[in-house]
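Single-structure report; data block below.
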Amino acid sequence: MRALFYKDGKLFTDNNFLNPVSDNNPAYEVLQHVKIPTHLTDVVVYGQTWEEALTRLIFVGSDSKGRRQYFYGKMHVQNRNAKRDRIFVRVYNVMKRINCFINKNIKKSSTDSNYQLAVFMLMETMFFIRFGKMKYLKENETVGLLTLKNKHIEISPDKIVIKFVGKDKVSHEFVVHKSNRLYKPLLKLTDDSSPEEFLFNKLSERKVYECIKQFGIRIKDLRTYGVNYTFLYNFWTNVKSISPLPSPKKLIALTIKQTAEVVGHTPSISKRAYMATTILEMVKDKNFLDVVSKTTFDEFLSIVVDHVKSSTDG
């Protein structure tokens with residue numbers, strides 16, 4: 001697809017707006033079907049027919065903070081939402097196997113690669129931190145789980161604090177209390193005398209990918225699952241603890257905000273980029289709140305998974 005530059009309803013082949021696109025270009029048909037927000041700047045529209053645009057990226061623009069915003073066709077969004085539903089169910093179905101792997105290897109006396117993989121997976125399934133590719137650390141000093149260093153771990157007698165700066169320069173902080181099962185394994189891995197050494201110094205991207213492959217999922221699937229799991233836990237907790245309950249709309253907005261704070265991004269990104277829409281539609285139902293109030297979290301999670309699964313099967 002060719003990138004065309006947009007200004008005042010017109011398209012150009014160059015970003016200086018000197019060479020206008022022909023009026024019969026199919027991209028103009030696309031513009032008749034979409035509304036480009038007026039606050040966006042540096043807008044690029046992709047040359048394609050309206051039929052093609054339904055399943056593809058349509059245009060990109062910068063918001064007031066300079067962040068690039070991406071707008072996709074309706075069918076692309078529907079397919080993406082359905083994919084999130086499938087990922088949520090798929091990861092839920094393998095969590096027992098993942099926990100078995102963790103339990104088996106975290107008991108090792110040595111800190112070999114399998115032990116480190118167990119600690120890595122335990123941290124990922126607790127905090128759902130971004131993977132942390134080495135190239136991003138080198139390019140812009142973005143830290144993720146794999147690229148954590150000893151200097152990012154602060155140890156005290158009753159807790160461990162994990163602090164680092166991740167994607168988009170967002171500061172992250174996770175607390176591991178002494179009573180948590182992660183405390184001792186993390187303490188065992190950390191070497192205060194080598195602050196610049198990687199925490200997972202016996203792992204590589206390849207080793208982590210090979211490990212996660214045995215469960216039939218991708219490492220990024222755990223984060224998608226984690227955002228939805230965290231949302232559901234917060235939603236369940238809010239229904240149980242807030243009195244009187246706000247409207248479903250306000251309750252969902254509050255829960256998305258809480259979830260975004262935990263996983264380290266904005267509420268809009270949580271909703272747009274990670275949330276399974278089937279889950280959001282399900283919790284909008286006022287009658288469903290009565291069900292939530294009478295269940296344990298595990299029962300609630302099982303009900304949600306069954307509903308999402310039936311939606312994807314249908």
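Just so it is clear, glycine is given a Cβ too, placed from its N, Cα and C backbone atoms.
In the three-state DSSP classification, Tyr274 (active site, O-(3'-phospho-DNA)-tyrosine intermediate) falls within a helix. Long-range C-beta contacts of Tyr274 (active site, O-(3'-phospho-DNA)-tyrosine intermediate), restricted to its own chain and to partners at least six residues apart, with a cutoff below 8 Å, comprise Arg84, Arg223, Thr224, Val227, Asn228, Val263. As annotated by Swiss-Prot, active site, O-(3'-phospho-DNA)-tyrosine intermediate applies to Tyr274.
For 77-314, the entry in Swiss-Prot reads domain 'Topo IB-type catalytic'. In the predicted structure, the domain 'Topo IB-type catalytic' (77-314) carries a mean pLDDT of 89.
Recorded in Swiss-Prot as a mutagenesis result, Asp168 to Ala carries the remark: Increased DNA-binding affinity, inhibition of product release, defective in relaxation of supercoiled plasmid substrates. A sphere of 10 angstroms centred on the C-beta of Asp168 (mutagenesis position) encloses 12 other C-beta atoms.
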Quiz prompt | DSSP state at Asp168 (mutagenesis position), helix/strand/coil | solution = helix
